[in-house]
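Engineer: According to Swiss-Prot:
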MUTAGEN   Trp5 to Ala  Loss of homodimerization, but interacts with full-length PbpA1; when associated with 29-Y--K-466. Reduced resistance against lysozyme
MUTAGEN   Arg7 to Ala  Loss of interaction with full-length PbpA1, but homodimerizes; when associated with 29-Y--K-466. Reduced resistance against lysozyme
MUTAGEN   Leu8 to Ala  Loss of homodimerization, but interacts with full-length PbpA1; when associated with 29-Y--K-466. Reduced resistance against lysozyme
MUTAGEN   Ile15 to Ala  Loss of interaction with full-length PbpA1, but homodimerizes; when associated with 29-Y--K-466. Reduced resistance against lysozyme
MUTAGEN   Val19 to Ala  Loss of interaction with full-length PbpA1, but homodimerizes; when associated with 29-Y--K-466. No effect in resistance against lysozyme
DOMAIN    266-440  domain 'NodB homology'
ACT_SITE  Asp273  active site, proton acceptor
BINDING   Asp274, His324, His328  Zn(2+) binding site
BINDING   Tyr365  substrate binding site
Amino acid sequence: MKIRWIRLSLVAILIIAVVFIGVIGFQKYQFSKSRNKVIMQMDRLMKDQDGGNFRRLDKKENGVEIISYIPKTTEKKDNEIIQKEIGKATDAEVKKLNRDKETQGIIFYTYQKHRMAEQAISYKAVQSEYVKEGRTKFVLKDKKDICKNIVTDAETGALLTLGEVLIKSNQTKLNLKTAVEEELIKTGDFSLKDVGNLGKIKSLVKWNQTDFEITNSEIILPVKIPGAPEPKKVKVKLADIASSVNKRYLPSSVKVPEVPKAKTNKRIALTFDDGPSSSVTPGVLDTLKRHNVKATFFVLGSSVIQNPGLVKRELEEGHQVGSHSWDHPQLTKQSTQEVYNQILKTQKAVFDQTGYFPTTMRPPYGAVNKQVAEEIGLPIIQWSVDTEDWKYRNAGIVTKKVLAGATDGAIVLMHDIHKTTAASLDTTLTKLKSQGYEFVTIDELYGEKLQIGKQYFDKTDSRMVK
């Protein structure tokens, strides 16, 4: 009896052992199946994203599998920049592991790829960590970017700097600074009182910097804003700075807005300063509309605020709006910060009412020097015909001066704050029309993108500010 009991016990133990081994084996099978499934999913993800244009590297450290996907260039070579970033992340992770050799996990190093143009590719390397949950499956524990966005040449795989993607010039720096200021104004995060501080953004462009991102439509820059603890990523439309982008890296999908051009060879641009005025500007607009004439208004930001709706009407009726400062000081006698205040407050005032930023600027009294022109950050529009309407306050004299100075390509200076100027307009337009003139805005007069730091007097007379 005792022997029989012993035999039964041994059989039971054997059965339990077999079952235990079977369970363990099944768990290992399920675990292996789960592991293979995760790897297959990641392989499929990368093939779907990049068509298999990569090389997979596998290794094991401290019980953890590390699987890396290295992209290839158009020359079918490993992208050394991405490989280096993944290598640094791998080394750092291995140092942190210190896990028991029985601990099992998988760390994937993948990349997100975005072609910005035929000759440039934007990459971001990503780490995904899977760990064992229970005894039979893997689950995603953590996913994170392991490096900043990297822009490389599609052909060579070489890391691109901002100075290679953009055209190295002072004009590029000025264009980009103005574009960034406007994008920040659009956010609505800056009050009228504080918006001038955006002018303090300096050293925005460093030609050797690589910490930028680029898409098919935007370039994204980290910008240190005065008073802000961390840099802010600012998106600038490539179409807005297309003239400053190296053609090799400018996406063909970017549509650069065409500058309207005049239809005839006898053109004249009428311009009005110091408005809008609630008592005069509406009458000026009525007369222009009646004659189907377009003009350019250089507005004061303070007057835009005091007379809401008029600058919007100017734009809606097809006129161009430029800046004339906030409250008409001589900018060459102001501090740098005050120049920023004068310009950016006006930009914000016009944008808040219209969704539009003035693209040109006429400094009060025409006073400008090289430093102020760069601080303004907009092309400078001067004039070739001064009616001196502010001095004479006589409608007949205003008309006479316009007619005496009128030539093809002339820019005429008037003010839409004087009733005598408004009264002169009907006769002035009628007589100019009889002489065959086409009335154009400043943009139409030149028919091309104007330069920051340059001043324009008429169609044939433009020069860099000194």
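Note: Cβ is positioned from N, Cα and C throughout, glycine not excepted.
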Engineer: What same-chain residues, at least 6 away in sequence, bring their CB to under 8 Å of the CB of Asp273 (active site, proton acceptor)?
Structural biologist: Phe298, His324, Arg362, Leu413, Met414, His415, Asp416
Engineer: Between Tyr365 (substrate binding site) and His328 (Zn(2+) binding site), what is the CA-CA distance rounded to a whole number of Å?
Structural biologist: 9
Engineer: Name, in the order they occur in the sequence, the residues of the same chain whose CB lies under 8 A from the CB of Asp274 (Zn(2+) binding site) and which sit 6 or more residues away.
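Structural biologist: Residues satisfying the criterion: Phe298, Leu300, Ser303, His324, His328, His415, Asp416, Ile417.
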Engineer: How many neighbouring Cβ atoms, not counting its own, are there within 10 Å of the Cβ of His328 (Zn(2+) binding site)?
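Structural biologist: So the Cβ neighbour count for His328 (Zn(2+) binding site) comes to 16.
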Engineer: Please work out which residue of His324, Tyr365 has the most C-beta neighbours within 10 angstroms of its C-beta, and give that one of the binding-site residues.
Structural biologist: His324
Engineer: Report the residues of the chain - excluding Asp274, His324, His328 - with C-beta within 8 Å of the mean position of the site's C-beta atoms, for the recorded Zn(2+) site, in sequence order.
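Structural biologist: Once Asp274, His324, His328 are set aside, the remaining close residues are Asp273, Gly275, Phe298, Val299, Leu300, Ser303, Ser325, Asp327, Pro364.
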Engineer: Across the domain 'NodB homology' (266-440), what is the average pLDDT of the model, as a whole number?
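Structural biologist: For the domain 'NodB homology' (266-440), the model's average pLDDT rounds to 98.
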Engineer: Where does His328 (Zn(2+) binding site) sit by DSSP, helix, strand or coil?
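Structural biologist: In the DSSP reduction, His328 (Zn(2+) binding site) maps to coil.
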Engineer: Going by DSSP, is Asp274 (Zn(2+) binding site) sitting in a helix, a strand, or coil?
Structural biologist: coil
